[in-house]
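Okay, so here's the structure we're looking at.
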Amino acid sequence: MEIIRSNFKSNLHKVYQAIEEADFFAIDGEFSGISDGPSVSALTNGFDTPEERYQKLKKHSMDFLLFQFGLCTFKYDYTDSKYITKSFNFYVFPKPFNRSSPDVKFVCQSSSIDFLASQGFDFNKVFRNGIPYLNQEEERQLREQYDEKRSQANGAGALSYVSPNTSKCPVTIPEDQKKFIDQVVEKIEDLLQSEENKNLDLEPCTGFQRKLIYQTLSWKYPKGIHVETLETEKKERYIVISKVDEEERKRREQQKHAKEQEELNDAVGFSRVIHAIANSGKLVIGHNMLLDVMHTVHQFYCPLPADLSEFKEMTTCVFPRLLDTKLMASTQPFKDIINNTSLAELEKRLKETPFNPPKVESAEGFPSYDTASEQLHEAGYDAYITGLCFISMANYLGSFLSPPKIHVSARSKLIEPFFNKLFLMRVMDIPYLNLEGPDLQPKRDHVLHVTFPKEWKTSDLYQLFSAFGNIQISWIDDTSAFVSLSQPEQVKIAVNTSKYAESYRIQTYAEYMGRKQEEKQIKRKWTEDSWKEADSKRLNPQCIPYTLQNHYYRNNSFTAPSTVGKRNLSPSQEEAGLEDGVSGEISDTELEQTDSCAEPLSEGRKKAKKLKRMKKELSPAGSISKNSPATLFEVPDTW
């Protein structure tokens, strides 16, 4: 179902109902770009640490706009043994709500726009009809603006609310405004004495003059009139004064308050959908979903925090349970039978033996997708096939049970090992970002950091290390790269051989990370005062954290072919007998259809700790067959 600004409000109840009924959701996003600086290959270095990858994406990807959000809900029908789906395709755009609303600035990447255009993406639906949204801080500020308006209007009997700023004595009026206010008071006196006229429209005036009018009427006419600010077609603001009794005044105020709440909800817009997903506490599925999660939190909750640990805590509070199908397909028992984990190819592979495609049907009133037509890069369709991939893989896990299970639910313990682990693209030895605890810290004692002239190419590096067999090169920038050797004992030889080189420098990974950490500490020390001020106005989602144990799997190795060239590091006879180089170890609740999330982050943390202690058994998954290894479904701790 396509949702734009004009039909968002009328279909919001359908979205809420789908979220409430669903067993799990699948999501996907389309963006205005990926990287505003480095190329994608530089943005995803093979030896990034999780912290480094987070910082890169935060710095170079968050200024783009998530402007299409796909949501597909899945509910299992036990009677007919099939899934009922409801797909939504939301077009999102930060249209300013009023003159004081945030005027969001974002960037576009030409290659991304060109690609989406080639896929038939309709940009007019984004920019002309996109659904507005506010993050939590913007929503808070807008609510304060409404409260301020009600407070200012309180004195003239316009509101039943009490303002601390209401004047209880004559207002001090500037000399240049006294004549204007006297004329207004004179008109109101005529209105009150007239038996025919009930309303008085004042001429458009400035915000300061309107404030003086409200304050003056607050003191001079505490009862008997209703004061309201309206806007002309030309966006000029003016005041309307009406003669009313107390009952009529209260009725009008209730109408006005209801209208303001409706306007506020309209401004919060699409964020209400994200709040509903978060408040449900249900499993959210995505494919290679780290960027989707970062953009969702950044746009609809609050700017991303400075460090990875706080991002993890924030994310698990917003989305208690996440599952990445790309990670799932990349680990056992799927890794050996799935060669390509891209979404389109994965969906095709999971239709073949030994997998069984799930029986799926669109709910009445919702359009159905035909996977044969491959509507890729429409967010709603991508979310739909992501959900299909999850179902097929989850059901395959059920075949290892004794007795086998055809249907594995989203609450089965079989899929727990994959919870809250997000796939890290192109990282050699850290397959995922662990949202629920410390990230993996593989030994990189076989990795070297090399700096060299910017004229060097990949072939130059292969030539330099030609004497060391198979290597893997991961570029950092134009003048540096990581080089992974096949044998750790070769590291010290390479470092010693390059001591007297003039055009390049080689150091161990441990040395490089140590110096980088020292520089970071020095920088942090110099900016310590500003760091103290950074801990304010953070996320306050109303959520139920969900904590699970970590599960790991076995080690795998990576090699790359070497290229022999003229420039090389051939060890001397003396160096060939050196000792091994020193290794360096581097360091489900009821849906609440609320329009804001008022619970502070600290409360979410308390709930997280409580749930860790009170962790309940999910739906029984059955017993594992004796013939299958105990670690069959565990996510690896090394890659």
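The backbone N, Cα and C atoms fix where each Cβ goes, and this holds for glycine too.
Not measured: the values here are computed from a predicted model.
DSSP assigns Asp28 (divalent metal cation binding site) to a strand. According to Swiss-Prot, the feature divalent metal cation binding site maps to Asp28, Glu30, Asp292, Asp382, an assignment based on a curator's inference.
All chains included, 24 other C-beta atoms sit within 10 angstroms of the C-beta of Glu30 (mutagenesis position). Mutagenesis annotation in Swiss-Prot: Glu30 to Cys, described as Loss of function in the presence of Mg(2+), Mn(2+), Zn(2+), Co(2+) or Cd(2+); the structure shown retains the original residue.
Annotation for Ile34 (mutagenesis position): spatial neighbours Val40, Leu43, Ser61, Phe64, Gln109, Ser112, Leu291, criterion Cβ-Cβ under 8 Å with sequence separation of six or more. The annotation that Swiss-Prot gives for the mutagenesis experiment Ile34 to Ala reads: Reduced affinity for poly(A). Strongly reduced activity.
In the three-state DSSP assignment, the secondary structure recorded for Ile113 (mutagenesis position) is helix. Other Cβ atoms within 10 Å of the Cβ of Ile113 (mutagenesis position) number 14 in total over all chains. The mutagenesis experiment Ile113 to Ala is recorded by Swiss-Prot, whose note states: Loss of dimerization. Loss of activity.
Residues or ranges marked as domain 'R3H' by Swiss-Prot: 178-245. For the domain 'R3H' (178-245), the DSSP counts in helix, strand and coil order read 30 helix, 17 strand, 21 coil.
Among the mutagenesis experiments that Swiss-Prot reports, Asp292 to Cys is described with the note: Loss of function in the presence of Mg(2+) but not in the presence of Mn(2+), Zn(2+), Co(2+) or Cd(2+). A C-beta separation below 8 Å, combined with a sequence spacing of at least six in one chain, links Asp292 (mutagenesis position) to Ile27, Asp28, Gly29, Leu66, Gly286.
According to Swiss-Prot, the mutagenesis experiment Asp292 to Ala carries the annotation: Loss of function but does not abolish ability to bind RNA.
Cβ neighbours of His377 (mutagenesis position) (same chain, under 8 Å, six or more residues apart in sequence): Glu30, Phe115, Leu116, Gln119, Phe121. Swiss-Prot documents His377 to Ala as a published mutagenesis change and attaches the note Loss of activity.
Under its mutagenesis entries, Swiss-Prot includes Asp382 to Ala with the note: Loss of function but does not abolish ability to bind RNA. Induces a decrease in degradation of mRNAs containing AREs. In the three-state DSSP reading, Asp382 (mutagenesis position) counts as helix. Within the same chain, residues at least six positions away from Asp382 (mutagenesis position) with a Cβ under 8 Å of its Cβ are Asp28, Gly70, His287, Leu343, Leu376.
For the mutagenesis result Ser557 to Ala, the note given in Swiss-Prot is Strong reduction of phosphorylation by MAPKAPK2.
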Shell list (divalent metal cation; ref centroid = CB of Asp28, Glu30, Asp292, Asp382; cutoff 8 A): Ile27, Gly29, Gln68, Phe69, Gly70, Gly286, His377, Ala379, Ala383
